[in-house]
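Chemist: Pulled these features from Swiss-Prot for this protein:
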BINDING   GLY317, TYR318, PRO319, ASN320, VAL321, GLY322, LYS323, SER324, ASP361, CYS362, PRO363, GLY364, VAL365  GTP binding site
DOMAIN    207-368  domain 'CP-type G'
MUTAGEN   ASP258 to Ala  Loss of GTP-binding. Punctate pattern throughout the nucleus, including nucleoli
MUTAGEN   LYS323 to Ala  No effect on GTP-binding, nor on nucleolar localization
MUTAGEN   SER324 to Ala  No effect on GTP-binding, nor on nucleolar localization
MUTAGEN   SER325 to Ala  No effect on GTP-binding, nor on nucleolar localization
MUTAGEN   PRO463 to Ala  No effect on nucleolar localization; when associated with A-475
MUTAGEN   PRO475 to Ala  No effect on nucleolar localization; when associated with A-463
Amino acid sequence: MVKPKYKGRSTINPSKASTNPDRVQGAGGQNMRDRATIRRLNMYRQKERRNSRGKIIKPLQYQSTVASGTVARVEPNIKWFGNTRVIKQSSLQKFQEEMDTVMKDPYKVVMKQSKLPMSLLHDRIRPHNLKVHILDTESFETTFGPKSQRKRPNLFASDMQSLIENAEMSTESYDQGKDRDLVTEDTGVRNEAQEEIYKKGQSKRIWGELYKVIDSSDVVVQVLDARDPMGTRSPHIETYLKKEKPWKHLIFVLNKCDLVPTWATKRWVAVLSQDYPTLAFHASLTNPFGKGAFIQLLRQFGKLHTDKKQISVGFIGYPNVGKSSVINTLRSKKVCNVAPIAGETKVWQYITLMRRIFLIDCPGVVYPSEDSETDIVLKGVVQVEKIKSPEDHIGAVLERAKPEYISKTYKIDSWENAEDFLEKLAFRTGKLLKGGEPDLQTVGKMVLNDWQRGRIPFFVKPPNAEPLVAPQLLPSSSLEVVPEAAQNNPGEEVTETAGEGSESIIKEETEENSHCDANTEMQQILTRVRQNFGKINVVPQFSGDDLVPVEVSDLEEELESFSDEEEEEQEQQRDDAEESSSEPEEENVGNDTKAVIKALDEKIAKYQKFLDKAKAKKFSAVRISKGLSEKIFAKPEEQRKTLEEDVDDRAPSKKGKKRKAQREEEQEHSNKAPRALTSKERRRAVRQQRPKKVGVRYYETHNVKNRNRNKKKTNDSEGQKHKRKKFRQKQ
């Protein structure tokens, strides 16, 4: 029998392996490997063919075909003979120091990090060395002395003074209650597990949403509550972004600044600006604050990332701080669901702000901390309706808020404790149970709701917020000791005073110096804040220590900003006037003086209005309701108008003559030939004359169902009647 010939690749391979491109498609044969993918995978797996002697018969596709022993040609280039890339130790040290300062400055951005030797900077920062035994890894002989192998020892203190300071700081920050390494006796007492409602914002799902937002955003905005900015910060997220995502920009937005005095907002912005760029913001669709500055900042970030088609801005923070409200304010309409309770936003949401800027809303996230249940409730993390015993947290509310504010809000003069306060409030509001007993639970929920929604005036004072204390006089005993010593020993210098008195004097002087240094530092920080906080409408009525008078520097800054805005508006008006004006210059010569006088009067009125506002802010401890103020200021104006009318009726005075002369001049100007209208004005007049309703002209000329019996006769209607008469005559 003859052996059949080899037919080659014309036959179909019947195997069902995944490497066979001709295999039969099964039930799930939609996502099978195609022929190109199979060839690529075979290329990865294949081996060169060798004979029995080990010589390559068939090389791989990517292997060189040059025979062994041939001399390869090197490309002629001058770089082979030039110096290699080297750097001096001094210049490297200078680069590291300058880069450190730039990286720590929150208002500076390194544009092209790929072209800089960033590894030289990052290699020095080794936080994991804290837990490593340095003597085991690097002995003293290899680090110091003639046999040292390191140019720079790996130490966390440069000298003894810094080492002592580090030790003192660690001892001051040590808390025995938080030390888990201490051996304690087991007394059998166990802390009760927290309820699930106090763990809101800590679930795995919400943290997954947070990491989704962080990964997909170029700029991360952390929204803080202006009443307690440090309490609503998330240090864990900040350290995570600094270590794991250093290329992402983090900024702070201080929301709800309408619930805090303006001086406190300004100081908090100055304090937080040392870490990250900070903006004060008031989320409102009708009367927002900081919206223009925020959008301008986002545009600057968009210009930084010119290589990207668009940038995404993620909003993160504690629950109920106003993340969704900030997004609605930026869009000027409701695009996110908002509510004064925590947990309204469930999942992340993409919103388009502009063509190149997208906003991402994120649910509120809480990092597990050692806050008590009361702290968690007062931060607004928990919904008040779900708290089983709200009356337990009222004591903290009464401690944090001033008694005068609480008595003003609830019209209760005095109380002994939290329970007494709730009972009085229940009787006053009528929240009673059967038998006339006060409903403490309902009243407690009312108070907590008022606290979370800002109806009770409260805010955490910024650091160094205490006013300057006048230097106190020295005690009389210490002052009297000095002359006695001088009389007894006139030839010797007085070096000692009464023991305790001298120590107290030195302590007071050091305290005053430190206080002055802190105040000077705060003043330097405050000068960097550029926002005009005078435009914030503060809702709560503060008094006493919470009201700080407006400083002269603040007034000057606000006046400068006001004058800058006025100049910008005037420049815009000039540009518009130059573009729109088409009149000859000869006609405008007479009106120039009047226009200048009018502009100056308007400017004076605006400055007067601004100064009145500043005075009102300075003496804002005395507040008058809006209706009462309108009545008070309306009466003098009416009296002034009536007096002017009486004067005009009695006799023509000098002022009356001037008014008559002005009226005559105006009549003369009006009698002159009217100026030619521009095309824009003519089109506007035509549009105003046109009827806005559809079909109005039809009813004017036609009688439809006797709607218009007194119809106007037109040429068309007369022609139609004439035709009808002719037709009847023919018949």
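A Cβ is built for glycine as well, from the same backbone N, Cα and C atoms used for every other residue.
What's the neighbourhood like for each of these?
Modeler: For SER324 (mutagenesis position), the Cβ neighbour count at a 10 Å cut-off comes to 25, with all displayed protein chains included.
Here the domain 'CP-type G' (207-368) returns a mean pLDDT of 91 for the predicted model.
Secondary structure at ASP258 (mutagenesis position), as computed by DSSP, is helix.
Other Cβ atoms within 10 Å of the Cβ of LYS323 (mutagenesis position) number 30 in total over all chains.
DSSP gives SER324 (mutagenesis position) a helix state.
Annotation for SER325 (mutagenesis position): spatial neighbours ASN255, ALA283, VAL338, criterion Cβ-Cβ under 8 Å with sequence separation of six or more.
In sequence order, VAL271 make up the list of same-chain residues 6 or more apart from PRO463 (mutagenesis position) whose Cβ falls under 8 Å from its Cβ.
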Chemist: Would you count the other CB atoms within 10 A of the CB of ASP361 (GTP binding site), including those on all shown protein chains?
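Modeler: For ASP361 (GTP binding site), the 10 Å Cβ neighbour count is 23.
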Chemist: With a radius of 8 angstroms around the mean position of the C-beta atoms of GLY317, TYR318, PRO319, ASN320, VAL321, GLY322, LYS323, SER324, ASP361, CYS362, PRO363, GLY364, VAL365, what other residues of the same chain does the GTP site pick up?
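Modeler: So the additional residues around the site are VAL223, PHE315, ILE316, THR345.
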Chemist: Return only the integer: C-alpha distance in Å from SER324 (mutagenesis position) to GLY317 (GTP binding site).
Modeler: 11
Chemist: Determine the most Cβ-crowded residue among the binding-site residues VAL321, VAL365, using a 10 Å radius around each Cβ and all protein chains in the structure.
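Modeler: The largest 10 Å Cβ neighbour count belongs to VAL321.
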Chemist: Far apart in sequence but close in space: which same-chain residues, 6 or more away, have a Cβ under 8 Å from ASP258 (mutagenesis position)?
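Modeler: Long-range Cβ contacts: HIS282, SER284, PHE289, ILE536, ASN537, VAL538, VAL539.
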Chemist: Return the maximum Cα to Cα distance in Å (whole number) over the record's GTP-binding residues: GLY317, TYR318, PRO319, ASN320, VAL321, GLY322, LYS323, SER324, ASP361, CYS362, PRO363, GLY364, VAL365.
Modeler: 14
